[in-house]
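Student: First, the structure itself, so that you have it in front of you.
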Amino acid sequence: MSKVIFALVLVVVLVACINATYVEFEEAYAPVDCKGQCTTPCEPLTACKEKCAESCETSADKKTCRRNCKKADCEPQDKVCDACRMKCHKACRAANCASECPKHEHKSDTCRACMKTNCK
C-alpha cells in the first residue's frame, strides 16, 4: 500500500514540475505586445480619432471630414504614439530577430515573418 501512495505522490510531483516548466517556457517566448505597451501614450490619439468620428457624423462626406480632422487635430498625438511603437519594435527586433533582420533588410520576407511572430 505504501508503494502505491509513494508512486502517486511521485506522479503528482512530476506533473507539477512539468506544468511549472511549461508555464515558464510559454512566458519566456510570448510575443512582445508593442500595441499593448503603448496604450498610455496612444490614449490621446485614440480619443482624438473618436472625437473626429463623432464630429463628422453630420457631415455629407464623412471620409473626407474624418481625414481632415485627424490631419489637423490628431497629428501631434500621432507622433508620440508612433515614436512609442517604433521604439518598442526596434527593441523587439534587436532582441528576437537580429539574425533574420540585418541592418538594412527590414523588408525581407524572413524578417517580416519573424517580426509578425515575435513583435505584435
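Glycine is treated like the rest: Cβ placed from N, Cα and C.
Here the original residues stay in place, and none of the substitutions has been built in.
According to Swiss-Prot, the protein carries these features:
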MUTAGEN   Lys35 to Ala  Loss of VO(2+) binding; when associated with A-85
MUTAGEN   Lys49 to Ala  Slightly reduced VO(2+) binding. Reduced VO(2+) binding; when associated with A-63. Loss of VO(2+) binding; when associated with A-63; A-66 and A-67
MUTAGEN   Lys63 to Ala  Slightly reduced VO(2+) binding. Reduced VO(2+) binding; when associated with A-49. Loss of VO(2+) binding; when associated with A-49; A-66 and A-67
MUTAGEN   Arg66 to Ala  Loss of VO(2+) binding; when associated with A-49; A-63 and A-67
MUTAGEN   Arg67 to Ala  Loss of VO(2+) binding; when associated with A-49; A-63 and A-66
MUTAGEN   His104 to Ala  Loss of Co(2+) and Zn(2+) binding and reduced Cu(2+) binding; when associated with A-89 and A-106
MUTAGEN   His106 to Ala  Loss of Co(2+) and Zn(2+) binding and reduced Cu(2+) binding; when associated with A-89 and A-104
MUTAGEN   Lys107 to Ala  Loss of VO(2+) binding; when associated A-112; A-116 and A-120
MUTAGEN   Arg112 to Ala  Loss of VO(2+) binding; when associated A-107; A-116 and A-120
MUTAGEN   Lys116 to Ala  Reduced VO(2+) binding; when associated with A-120. Loss of VO(2+) binding; when associated A-107; A-112 and A-120
MUTAGEN   Lys120 to Ala  Reduced VO(2+) binding; when associated with A-116. Loss of VO(2+) binding; when associated A-107; A-112 and A-116
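Show me how these features fit into the structure around them.
Tutor: Within the same chain, residues at least 6 positions away in sequence whose Cβ sits under 8 Å from that of Lys35 (mutagenesis position) are Arg85, Lys120.
For Lys49 (mutagenesis position), the number of other Cβ atoms no farther than 10 Å from its own Cβ, over all displayed protein chains, is 17.
The Cβ neighbour count for Lys63 (mutagenesis position), using a 10 Å radius and every protein chain shown, is 9.
For the recorded site, Arg66 (mutagenesis position), the DSSP three-state label reads helix.
Cβ environment of Arg67 (mutagenesis position): no same-chain residue six or more positions apart lies under 8 Å away.
Taking the Cβ of His104 (mutagenesis position) as reference, no residue of its chain lies under 8 Å away while being at least six apart in sequence. DSSP assigns His104 (mutagenesis position) to coil in the three-state reduction, placing it in neither a helix nor a strand.
The Cβ of Lys107 (mutagenesis position) has no same-chain neighbour under 8 Å that is 6 or more residues away in sequence.
According to DSSP, Arg112 (mutagenesis position) is assigned to a helical segment.
Counting only same-chain residues at least 6 apart in sequence, none has a Cβ under 8 Å from the Cβ of Lys116 (mutagenesis position).
Taking the Cβ of Lys120 (mutagenesis position) as centre and 10 Å as the limit, one finds 14 other Cβ atoms among all the protein chains shown.
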Student: Provide, as an integer number of angstrom, the distance between the C-alpha atoms of Lys49 (mutagenesis position) and Arg66 (mutagenesis position).
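Tutor: Rounded to a whole number, the Cα-Cα distance is 8 Å.
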Student: Given the mutagenesis positions Arg66, Arg112, which one's Cβ is surrounded by the fewest other Cβ atoms within 10 Å?
Tutor: Arg112
